[in-house]
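**Q** Provided herewith is a single structure, encoded as structure tokens, for subsequent inquiry.
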Amino acid sequence: MESGHLLWALLFMQSLWPQLTDGATRVYYLGIRDVQWNYAPKGRNVITNQPLDSDIVASSFLKSDKNRIGGTYKKTIYKEYKDDSYTDEVAQPAWLGFLGPVLQAEVGDVILIHLKNFATRPYTIHPHGVFYEKDSEGSLYPDGSSGPLKADDSVPPGGSHIYNWTIPEGHAPTDADPACLTWIYHSHVDAPRDIATGLIGPLITCKRGALDGNSPPQRQDVDHDFFLLFSVVDENLSWHLNENIATYCSDPASVDKEDETFQESNRMHAINGFVFGNLPELNMCAQKRVAWHLFGMGNEIDVHTAFFHGQMLTTRGHHTDVANIFPATFVTAEMVPWEPGTWLISCQVNSHFRDGMQALYKVKSCSMAPPVDLLTGKVRQYFIEAHEIQWDYGPMGHDGSTGKNLREPGSISDKFFQKSSSRIGGTYWKVRYEAFQDETFQEKMHLEEDRHLGILGPVIRAEVGDTIQVVFYNRASQPFSMQPHGVFYEKDYEGTVYNDGSSYPGLVAKPFEKVTYRWTVPPHAGPTAQDPACLTWMYFSAADPIRDTNSGLVGPLLVCRAGALGADGKQKGVDKEFFLLFTVLDENKSWYSNANQAAAMLDFRLLSEDIEGFQDSNRMHAINGFLFSNLPRLDMCKGDTVAWHLLGLGTETDVHGVMFQGNTVQLQGMRKGAAMLFPHTFVMAIMQPDNLGTFEIYCQAGSHREAGMRAIYNVSQCPGHQATPRQRYQAARIYYIMAEEVEWDYCPDRSWEREWHNQSEKDSYGYIFLSNKDGLLGSRYKKAVFREYTDGTFRIPRPRTGPEEHLGILGPLIKGEVGDILTVVFKNNASRPYSVHAHGVLESTTVWPLAAEPGEVVTYQWNIPERSGPGPNDSACVSWIYYSAVDPIKDMYSGLVGPLAICQKGILEPHGGRSDMDREFALLFLIFDENKSWYLEENVATHGSQDPGSINLQDETFLESNKMHAINGKLYANLRGLTMYQGERVAWYMLAMGQDVDLHTIHFHAESFLYRNGENYRADVVDLFPGTFEVVEMVASNPGTWLMHCHVTDHVHAGMETLFTVFSRTEHLSPLTVITKETEKAVPPRDIEEGNVKMLGMQIPIKNVEMLASVLVAISVTLLLVVLALGGVVWYQHRQRKLRRNRRSILDDSFKLLSFKQ
């Protein structure tokens, strides 16, 4: 049997007995209790060492007032007890905060949770990462179950329930995973509100032997274990909001719960429920192994970059000093701290940093010998000055992509470049890091290849073993510093200011002062074996990180393996290097805001009338400080190896999907069309361009692209360059696709939503999206969709059979292999021009986009070169997307979008299915913004009130009502067709597009999956962002109907959830029945393909049947031998007991005889 078939066969055998365990039974007694929780028990901002009264920002959250709650709230949390009397509480570490106790288990173990609810409303406990049946899911939603299977869904006040969870091999950490995986548990009656109320805790599942036999168990592979929740805890969603207002506001009647400033004061930017450094100290020893279990929860604003100052983390084999955390994202990071001291942990998202998401951790020497100095490399000296300049965001004066004047009236660019008595225009005072030749700071360094750096400082480069020495001269008017990522430094050289208890509260240069920084690159700071040869990092000023970086002080830093840099300091094996910073530079938060307003001679009377519009005009959506393709053109040759070093910075809206039009890139050996950036994250993407022409680099988030976050790169055929071998293609597959206009219903059946919420219509979360009352449009909209036809006559639609039913609004799943030519014959049967444009493929047209007018037929040819298919670390197939690109934003929101999968050669079978999978599902998670559809006015006329003119299209409620939080165009479990059999191999193509709010963390209940990045990693949540396309694979193991949903709070309530069903193996014998509230549909089993036979629920090639039978026979014989051996042991024990009884009987008789004789 081939290794791939053997692997899947063994995985399937494992799924046959998911609950067979050979480990311990770990029993926990958890009580749900109401408590009073203080987010800042020390009563001050610990980071700045300021009392609340003198800290304006901290006091806005923590000081109570007549209409402010302050820093103390009633919450409901999980507590652990020693037994079922629930009287003797188990003490928890103080730093765990309001989190529930840490639940721990190994593979093969059973976890029994005795849950008792001492609170005043129903709650549950629902886990991630473990196996459970319906009676232990702890999640309330309509799933067709009843009776005892629903008892776990809602434990009433005073009630109790026992939850039974197991950790079978199908949920175990993989070989590539760390010894223990990070998960969570939480209440799931109304999950967003339950969690906001406080019901959440950590859970780890470990490999066998990772835990010792103590109670509670301790890990044997690490010395310290820490669990941190990063979350903007929204107390406005707490079940106790009204009670908290009544208790803590001195004038409760004056409170307006809809007031935005009141709501903001209740959003606590917390780590484990503590803000502004109030988290009790996290202590550890230098040179000891530390495991950090990091997780997030919350809403769209919960984009977190946790920065560990002074140390290095390892996650999934890669070195980093930051961790990206999103709602229901779990990160397991390992650290061996080297530098003693008190260090900062902070979320580097600007607004979160400002609002208190910071804590301290302390590394003690613990009498350890100081580490051996392993710095055997060079001392690399840099002379860098902070220099104030006037910066022009659009020096060309026109859009480099379209040629239009930036100040063209009515254009989007005019909003940013208009110069008037109420607008500054495109030129601002800023400050920039600049490189000089020596310590005299007389002669600047000018390199032609650095022209594209723009506002960025010079590139600092070093290899492992090197020392970086930076002489920093602050020639600006504010104190500034230099704080690096990715290198080591002692406390004396740290560039961030905070209260660490030392005499060095941050090395900062005052105006016209020089300071020297010393950073080192020991071996444990360099790239790992899984990392590329060079790692991309960043340095920035952190005297005031938010104002300093918005003023312009940021630059790139490159750390490479020893020998990776040439004599000229450039990376070997790379022809071109480009460093690009994607950020919305907020000039309102610059040190020079007042100076810029004064220089523009603004009329402050006009400003006061439109302060919001003025502030928005100062938020510059820039790449290296340039908008609308004004970045100097990035030139390269066809076949070059190009390294793109990408940097992120900013606030929670700075979620950037960096798209490379015309060519693809590799990230860590995985093929991508986009690289995701968040504040203080860094990515290196490798491109080998094979597509000649001029293309855009842009942020995929639609509003960012519209606002000018675009640049141009050019690929030329250069003389003297060795021609790359020409890829050979062969005609392979033809698709006939029509754009047709339909009436689309996002939620044709509201029964699931109504049963789930069990509320009146107006009180339902879905009312605003689904009602057609009060001037709202309801759930039905005119849209345009891609649909497949049988041939070029476009007369017979290709029917969507069972496997395609789930596609919903999406066009057909187009598939190809490397080396194929895909031909798409497109007929536009809609009422306006549309096109078909695909990511990832090599489009043969020289005109982009090639549009079809209404009634016109256009043929597209897509070649599939090697760089379109899976990279060395990818799965067998990678997912892409296609859509109409005449107006990419309006066309897509109108409905014209579909999935595309490109596979390795030989993976696809003649009928188009994958030979290595039994099922394939393509899911698009997108907030369809009907306000940006071409058909908005028609929809208002058709579905609005009788007088369409009475509807205010800019009304906030109306705008929100038209944002449909959909999975394949359906809300509230209306998507059908996600059905599979137990033991089947399932590939999920997970797609996301849209805006910065399209942050989606998708959780599969009851199942885990494998995510491939060179190695396989276990997860049950996949993170999606605009322009990201992921492939995850699972073996369906748990029969039942289960929930799949986005874990972002607002998205849950808005209906971004659906059901998938796993049918048991016995149901293979009968038609597969999908029960809905509308009708019952029978979906016949898939046909058995020629040359295959069906065994164990799988289609097995005939040539492998004998081998699989042999494996099954061997397993059967092994089990038989085990049974015989156990039987022998039992017989032997029984015989020994019988002999002992006989001996005792003989002895008794002997004693009696002796007694008688005496």
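Glycine is treated like the rest: Cβ placed from N, Cα and C.
Swiss-Prot feature annotations, pasted as is:
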BINDING   His126, His186, His1003, His1005, His1047  O2 binding site
BINDING   Lys134, Asp152, Asp153  Ca(2+) binding site
BINDING   His188, His1005, His1045  Cu(2+) 3 binding site
DOMAIN    370-560  domain 'Plastocyanin-like 3'
MUTAGEN   Glu264 to Ala  Decreased affinity for Fe(2+) and decreased ferroxidase activity; when associated with A-269, A-616 and A-621. Loss of affinity for Fe(2+) and loss of ferroxidase activity; when associated with A-269, A-960 and A-965
MUTAGEN   His269 to Ala  Decreased affinity for Fe(2+) and decreased ferroxidase activity; when associated with A-264, A-616 and A-621. Loss of affinity for Fe(2+) and loss of ferroxidase activity; when associated with A-264, A-960 and A-965
MUTAGEN   Asp616 to Ala  Decreased affinity for Fe(2+) and decreased ferroxidase activity; when associated with A-264, A-269 and A-621
MUTAGEN   His621 to Ala  Decreased affinity for Fe(2+) and decreased ferroxidase activity; when associated with A-264, A-269 and A-616
MUTAGEN   Glu960 to Ala  Loss of affinity for Fe(2+) and loss of ferroxidase activity; when associated with A-264, A-269 and A-965
MUTAGEN   His965 to Ala  Loss of affinity for Fe(2+) and loss of ferroxidase activity; when associated with A-264, A-269 and A-960
**Q** Checking the recorded positions His126, His269, His621, His1047, which are within 10 Å of Asp152 (Ca(2+) binding site) at the Cα level?
**A** His126
**Q** How many whole Å apart are the CA atoms of Glu264 (mutagenesis position) and His1045 (Cu(2+) 3 binding site)?
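**A** Pair distance, Cα basis, whole Å: 27 Å.
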**Q** Looking only at Cβ atoms, how many others are within 10 Å of the one on His1045 (Cu(2+) 3 binding site)?
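**A** I count 24 other Cβ atoms within 10 Å of it.
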**Q** Relative to the Cα of Glu960 (mutagenesis position), which of the recorded positions His126, His186, His269, His1005, His1047 has the closest Cα?
**A** His1047
**Q** Among the recorded positions listed here (His188, Asp616, His965, His1045), which has the Cα closest to the Cα of His126 (O2 binding site)?
**A** His188
**Q** Give the number of CB atoms, excluding that of Glu960 (mutagenesis position) itself, located within 10 Å of its CB.
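**A** A 10 Å sphere around the Cβ of Glu960 (mutagenesis position) contains 13 other Cβ atoms.
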**Q** With His1045 (Cu(2+) 3 binding site) as the reference Cα, tell me which of the recorded positions Lys134, His621, His1005 is the closest one.
**A** His1005
**Q** When you average the Cβ positions of Lys134, Asp152, Asp153 for the Ca(2+) site, which other residues in that chain have a Cβ within 8 Å of that mean position?
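**A** Here the non-site neighbours turn out to be Thr124, Asp135, Ser136, Glu137, Gly138, Ser139, Leu140, Ser145, Leu149, Lys150, Ala151.
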**Q** For the C-alpha pair, I'd like the distance in angstrom between His1047 (O2 binding site) and Asp616 (mutagenesis position), rounded off.
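**A** Approximately 30 Å lies between the Cα of His1047 (O2 binding site) and that of Asp616 (mutagenesis position).
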**Q** For the recorded Cu(2+) 3 site, whose residues are His188, His1005, His1045, find every other residue on that chain with a C-beta no more than 8 angstroms from the centre of their C-beta atoms, and list them by sequence position.
**A** His126, Ser139, Tyr141, Ala191, His1003, Trp1042, Leu1043, Met1044, Glu1057
**Q** Tell me the Cβ contacts of His188 (Cu(2+) 3 binding site) under 8 Å, same chain only and six or more apart in sequence, or just say none.
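**A** In sequence order, the residues whose Cβ lies under 8 Å from that of His188 (Cu(2+) 3 binding site) (at least 6 apart) are Thr124, His126, Gly138, Ser139, Leu140, Asp194.
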**Q** Same chain, not part of His126, His186, His1003, His1005, His1047: whose C-beta falls within 8 angstroms of the C-beta centre of the O2 site? Give them in sequence order.
**A** His128, Ser139, His188, Ala191, Ala328, Leu1043, His1045
**Q** Quiz question: given the recorded positions Lys134, His621, His1003, which has the greatest number of C-beta atoms lying within 10 angstroms of its own C-beta?
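**A** Answer by Cβ density within 10 Å: His621.
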**Q** For Asp616 (mutagenesis position), identify the closest of the recorded positions Lys134, Asp153, His269, judging by Cα separation.
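**A** In terms of Cα distance, Asp616 (mutagenesis position) lies closest to His269.
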**Q** Going by C-alpha positions, which of the recorded positions (His269, His621, His965, His1003, His1005) is nearest Asp153 (Ca(2+) binding site)?
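**A** The answer is His1005.
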**Q** Express the distance between the Cα positions of His621 (mutagenesis position) and His1005 (O2 binding site) as a whole number of Å.
**A** 38
**Q** Roughly how many Å lie between the Cα atoms of His186 (O2 binding site) and Lys134 (Ca(2+) binding site), rounded to a whole value?
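**A** The separation of the Cα atoms works out to 16 Å.
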**Q** Nearest by CA distance to His269 (mutagenesis position): which of the binding-site residues is it, out of Lys134, His1003, His1005?
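**A** Closest by Cα: His1003.
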